[in-house]
Amino acid sequence: MKQIRLLAQYYVDLMMKLGLVRFSMLLALALVVLAIVVQMAVTMVLHGQVESIDVIRSIFFGLLITPWAVYFLSVVVEQLEESRQRLSRLVQKLEEMRERDLSLNVQLKDNIAQLNQEIAVREKAEAELQETFGQLKIEIKEREETQIQLEQQSSFLRSFLDASPDLVFYRNEDKEFSGCNRAMELLTGKSEKQLVHLKPADVYSPEAAAKVIETDEKVFRHNVSLTYEQWLDYPDGRKACFEIRKVPYYDRVGKRHGLMGFGRDITERKRYQDALERASRDKTTFISTISHELRTPLNGIVGLSRILLDTELTAEQEKYLKTIHVSAVTLGNIFNDIIDMDKMERRKVQLDNQPVDFTSFLADLENLSALQAQQKGLRFNLEPTLPLPHQVITDGTRLRQILWNLISNAVKFTQQGQVTVRVRYDEGDMLHFEVEDSGIGIPQDELDKIFAMYYQVKDSHGGKPATGTGIGLAVSRRLAKNMGGDITVTSEQGKGSTFTLTIHAPSVAEEVDDAFDEDDMPLPALNVLLVEDIELNVIVARSVLEKLGNSVDVAMTGKAALEMFKPGEYDLVLLDIQLPDMTGLDISRELTKRYPREDLPPLVALTANVLKDKQEYLNAGMDDVLSKPLSVPALTAMIKKFWDTQDDEESTVTTEENSKSEALLDIPMLEQYLELVGPKLITDGLAVFEKMMPGYVSVLESNLTAQDKKGIVEEGHKIKGAAGSVGLRHLQQLGQQIQSPDLPAWEDNVGEWIEEMKEEWRHDVEVLKAWVAKATKK
């Protein structure tokens, strides 16, 4: 089949090559020849011979028929060939078209795939867009809700600020008001809209505006908060005191936009404070007045009974007089407790450390205590542990008061047996007293409470408190601590109690070369002008003065005293403070005005008013102060003070200063530090302590106000450690008390300890600085 197609193709190609006519003629000739040959072959086969007619007939018919047939066939073939060629061209075109279609199809497929991909991407993007739209709708909804909440919160905050009684305002960098609350509107009489863009000078009075502008400047200049008090006027003329706090405020990037201010009306607090101060002054005045009114007859009883005891008496008279004398002294000591309680509340307790004849002190203590014990049929024993110093530096009056409280309590709670006082003196300048009784004892659960103010031990029958004020032990312990010591107690119920008192009392070195004791030195005989208006006091004072060998002139009024006084006529002037026509202070001022100071003798106040500060008398021109009743030891000490040598005075002052330093400072530790590291380290540490202490005290006070027990204890512990590290013994002891909530009546006393620390720490620091400077010079 393939050969035929090739032959046919050859046929067509030849025809196209030779042309239709020539190919037709050639084909016709070939057919004629083929016809002749076939005719001859057939004739030969059929007839066995070939005749010429046969040949001619074949040629004739071949020539007649073959050209036309060949031509027709050639035309047909030509047409077919042309058709084939056209068809081939068409096929080729179709192939090309097919290829193009295939290419387009591939491209279309690619485009479709790409389109599908784009469609998928678009669908995804559309989905994401829809999701974004959904989220955007949610966010818009949330923002709308947030906006509503913010508006509600803003409205709530505005309502809250407007409902607040405190002032709230803010000003911009130009010091113009930017907004305020309702309270501020009421204060200024202007609405917020009216207040905006106004300056303080447009709102407040000139005086108030000046302070407002000054404080604003401080806030803007230093970028710190500021708190102060200021009186402001309401539109109706009312005045109110505000505690104002101003703070700078910033945006998120730290740019300052102005200040915010808050003001709290503390007018009522001020009134309350004023009322408290007035009440305190009234109480002090009352106690001062009652002191004078009670002590005047009491001093007469004590003085006259003491004078009468020196006269010849029967046994019964002596017994009665001793009872009167002891009762009056006891009453005086109870009153001293009340006075000291008031002084402690006002932080006015002052120690008068002077050389005290300790031998005479113990003798007086034994005599008076024995008198009291005899009233109840008790034995009194004084058991000193030798050696004891002849003289010590201490406040003899306070020490006598403490011991009298302890001994009086021992006698009060002892029905039978004895009261024993043991005394010893240790190295370190510490005096120890043990007051032991055989009385009812103290229950163990009350041992930690007996030193609390107003606490009274209950008896063992029915739980009733014992008689008394309940302040004696509390006052005594505070005095003991002020004197560098303490009071402790041990007791067994039914067997008695032992109170141990320790105080810091340096001994006075005795001069080996002295030919005689200072106490043996005779006192000078003085001409004394006694200014006193109460006859009983005159009798007591005159008796004491004349007993010491002095001559006495008496003036009953201030006018009489000024008329009687002549320079050089009197060696000593004793001035009562409360006279009918003027005060002793007025007399002192008048004398110092009339005469040169060198022409005046010592002017000494003689008063029963124990509340007055000694400095007040000294400022009025007085030289010293004696309390009533006038006692021989006090008068003797005063005379020696003005008629002894200057060297003795300087020695006394130096010893007194050392005593105060040792009570406040840890001298042994500081001396070791000074020797090891020198003064610079102590000074540097003290500077750090001085810088930190205000913060400590501030936190302590805030914790106390908030009743934060844990915070108080923690801050007390910090102060204790800091004070101990720089040798401030007194502050360390206070810190120890503050950090020890298990101490008896801690909650009742911690406020006083904190107040004491607040009042005293700067003084203690200055004492330490002075000690370091003095030790460095040495």
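Cβ atoms are placed via backbone N, Cα and C, with glycine included.
Those substitutions? Not in this structure, it's all original residues.
Taken from Swiss-Prot, the feature domain 'PAS' applies to 153-223, supported by sequence analysis. Broken down by DSSP into helix, strand and coil, the domain 'PAS' (153-223) contains 43 helix, 10 strand, 18 coil.
For the domain 'PAC' (226-278), the model gives a mean pLDDT of 86. What Swiss-Prot records for 226-278 is domain 'PAC'.
Annotated domain 'Histidine kinase' per Swiss-Prot: 289-507, in sequence order.
Record note (Swiss-Prot) on the mutagenesis of His292 to Gln: Loss of activity.
Listed in Swiss-Prot as a mutagenesis experiment, Asp576 to Ala is described as follows: Loss of activity. Just so you know, the Cβ of Asp576 (mutagenesis position) picks up 27 other Cβ atoms within 10 Å once every protein chain is counted. In this structure, Asp576 (mutagenesis position) is part of a beta strand by DSSP.
The annotation domain 'HPt' is assigned in Swiss-Prot to 678-771.
For the mutagenesis of His717 to Gln, Swiss-Prot gives this note: Loss of activity. The structure shown keeps the original residue. The 10 Å shell around the Cβ of His717 (mutagenesis position) contains 15 further Cβ atoms across the protein chains shown.
Following the DSSP three-state reduction, the secondary structure of His717 (mutagenesis position) is helix. A distance of 49 Å separates the Cα atom of His717 (mutagenesis position) from that of Asp576 (mutagenesis position). DSSP labels the residues of the domain 'HPt' (678-771) in these numbers: 80 helix, 0 strand, 14 coil.
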